[in-house]
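Asker: Handing you a structure now.
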Amino acid sequence: MLSCNICGETVTSEPDMKAHLIVHMESEIICPFCKLSGVNYDEMCFHIETAHFEQNTLERNFERINTVQYGTSDNKKDNTLQCGMEVNSSILSGCASNHPKNSAQNLTKDSTLKHEGFYSENLTESRKFLKSREKQSSLTEIKGSVYETTYSPPECPFCGKIEEHSEDMETHVKTKHANLLDIPLEDCDQPLYDCPMCGLICTNYHILQEHVDLHLEENSFQQGMDRVQCSGDLQLAHQLQQEEDRKRRSEESRQEIEEFQKLQRQYGLDNSGGYKQQQLRNMEIEVNRGRMPPSEFHRRKADMMESLALGFDDGKTKTSGIIEALHRYYQNAATDVRRVWLSSVVDHFHSSLGDKGWGCGYRNFQMLLSSLLQNDAYNDCLKGMLIPCIPKIQSMIEDAWKEGFDPQGASQLNNRLQGTKAWIGACEVYILLTSLRVKCHIVDFHKSTGPLGTHPRLFEWILNYYSSEGEGSPKVVCTSKPPIYLQHQGHSRTVIGIEEKKNRTLCLLILDPGCPSREMQKLLKQDIEASSLKQLRKSMGNLKHKQYQILAVEGALSLEEKLARRQASQVFTAEKIP
C-alpha cells in the first residue's frame, strides 16, 4: 500500500500512485487549514509546517519514519521509488511531550514559548529537525516518468546522521532518539520537570539541563552585550565630560579675560589715554551736543595745555574758604551740636572732564596738600611748591617708585601712571608724601566693629585725632591738624572735622571730590542753611563699607627717617584696627 504525501490517500500500486500524483500536478493545491492556493507542493509543505504547525500536530497522531520502496521482480534496481523519509510534524510532539491535559488547556494561551502542542524538550534537536524538514523536499526523490530525480540517502531529522538504507535509519532513530519519541500518557507516572526560567515542562532531566544551559548562554550573551553597552556608555559619558570641561575652561578663560579687561578699564590701565586725552574727548562731545561753543573749546584747550606744560593745577575746580564758613556756622547756629572739631584750612577740589570717574585719589591729595601748604610746620619740606595738576602728580609718584618706595605697588601698576587713567589710593599718597618728607601713617579698619556693619572704632580714632582739649574747651575747635585721607572700595574722600551731638553721637564732616563747585559755593554764604551741610555730614550709619583706610599726617620727616621709611616700604604694612 502506498500513501500520498499530499492528501494522505492510500493506493495499491505504483501506477495508481503515479496517476494520482498527476492529478495533483494538474489540479490546484489548496491548504486544508486556511484554503491557501496558487503555490507549488514544496511551498505548501513549508506553509503548513510554519503557519499551521499546531493544527497539523493535533490532527494527526505521531507517525514513525516511513520508508516506502517500490520495485518489480524484473528490474528492482531501476524501478525503485523511494519516498524519502517523511517525518510528520507530529514527531515534534514526542521530542519533549507535555502532559496531555496540560496541552489541551494551554492550546490557545501560550504560543510564544511552548508552542501549544510543540512540547520539545530539546531546543537543539528541534532546530536540527526544522533544518531536516527544509531539506525533506529534496530528499524525496522518485524515479519514473513523473519526476526525473536521483536517490538521496535518508538523514536523521534529529542529529543529521545519514544512513544508506531506511531500515538502518529507523533503527538509529529508535535506539538513539527513543526518548524523543516517547509520548507520555495522561495517566502515566512519568516525572515532569519544569524549567525555572520559562516554565517549559520536560520529561528528561538531562534535556532540561541542556534547555536551561541555553537560557544561561542567552543571558550570558545579553550580559556581554550589556557590558559592551555599559562600556560604550562610560566612554560616551567620558567624552561628554571632557567636552563639558573644555567648554567650562573656555568659558572661564573668556570670563577671566573680560574681567581683566573690565578691571583695566576700571583702574585706567586699558591704554585709552590719560587726563589730556579724556579732557579733549569730553570737550569735543560737549561741542557736538551744542553745550559748548567752539570758541570756548579752543580757549579751554589752550588753558589746559599751558597748565600741563607748567605742571600746576589751573584752580578752576577749587573752592576756598570752607573751614572759615563752617566756623561761623557752628558759632551762630547748629543748636543740636555739642562740640565740633575742624581741621586746618583746606581747599576743595572737584573732578573735571579730564579725570571724571577715576581722579578722586588725585583730587583728595590736592586737598590734603592745600592744607599742608598753608601750615607753617611744613614749609621746609614743601618750600616753594604749588598745587600740581593730575599728570604732574602721576609723574611725582613715578619718581617715588624710582627712588625705591613700594616696589610691589609699582609692579602692580606696571611702574607707569602718566598717560593712563589709573586710580591711586592711600598707599600711593603715602609714598608720595614720604618722598616729600611729610610724616604720615596708614590705619586699616579691615572689618566692621559695630552692629549692622558700622565702624564706631573709626569714628573714635578720628575724634581722638582732632580732640586735644578737655571739657572746658569752646564749642568750635579749629585745630592745626591737617585733613584725613579716607579710602574705601571704589572711592576716596577727605575728612575735615567731626561733630559731637548733644546725644553724644558722632558725625564726620567730609569733602567729596565728586561734589561740584556750585554745591560747595552754597557753604560760602553768610547765612548757611542746615540743609547745605547735608552733603558734608556723614553719620555712623552712612559709612558701612566692609573696609576703610585712613591716612593721617603727623609732621615732617628728617632725611634719615625718610630713608628708613623707604626701606620699610619694601614690604608695605599698615596699622590694623581692630
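Glycine residues also receive a Cβ, built from the backbone N, Cα and C atoms like all the rest.
Below are the features listed in Swiss-Prot for this protein:
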type	residues	note
MUTAGEN	SER351 to Ala, Gln or Tyr	No effect
MUTAGEN	CYS360 to Ala	Loss of catalytic activity
ACT_SITE	CYS360	active site, nucleophile
MUTAGEN	ASP406 to Ala	Loss of catalytic activity
MUTAGEN	GLU428 to Ala	Loss of catalytic activity
ACT_SITE	HIS491	active site, proton acceptor
ACT_SITE	ASP512	active site
Asker: Fill in the CA-CA distance, HIS491 (active site, proton acceptor) to GLU428 (mutagenesis position), as an integer in Å.
Answerer: 14
Asker: Between CYS360 (mutagenesis position) and SER351 (mutagenesis position), what is the CA-CA distance rounded to a whole number of Å?
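Answerer: About 7 Å separate the Cα atoms of these two residues.
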Asker: From the Cα of SER351 (mutagenesis position) across to the Cα of ASP512 (active site), what is the distance in angstrom?
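Answerer: That comes out at 10 Å between the alpha carbons.
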Asker: What whole-number Å value do you get for the CA-CA distance of SER351 (mutagenesis position) and GLU428 (mutagenesis position)?
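Answerer: With the alpha carbons as reference points, the distance is 19 Å.
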Asker: Validating a neighbour-count step here. Other CB atoms within 10 A of the CB of the residue listed as 'active site': how many?
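Answerer: Other Cβ atoms within 10 Å of the residue listed as 'active site': 21.
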Asker: Hey, how far is ASP406 (mutagenesis position) from GLU428 (mutagenesis position), Cα to Cα, in Å?
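Answerer: Given the Cα positions, ASP406 (mutagenesis position) is 8 Å from GLU428 (mutagenesis position).
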Asker: Quick check: in three-state DSSP terms, what is GLU428 (mutagenesis position)?
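Answerer: It is helical.
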Asker: I'd like the Cβ neighbour count for SER351 (mutagenesis position), meaning other Cβ atoms within 10 Å of its Cβ, all protein chains included.
Answerer: 20
Asker: Sequence gap of 6 or more, Cβ distance under 8 Å: name the residues on the same chain that satisfy this around GLU428 (mutagenesis position), in order along the sequence.
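Answerer: Non-local contacts for GLU428 (mutagenesis position): GLY361, ILE397, ASP406, GLY409.
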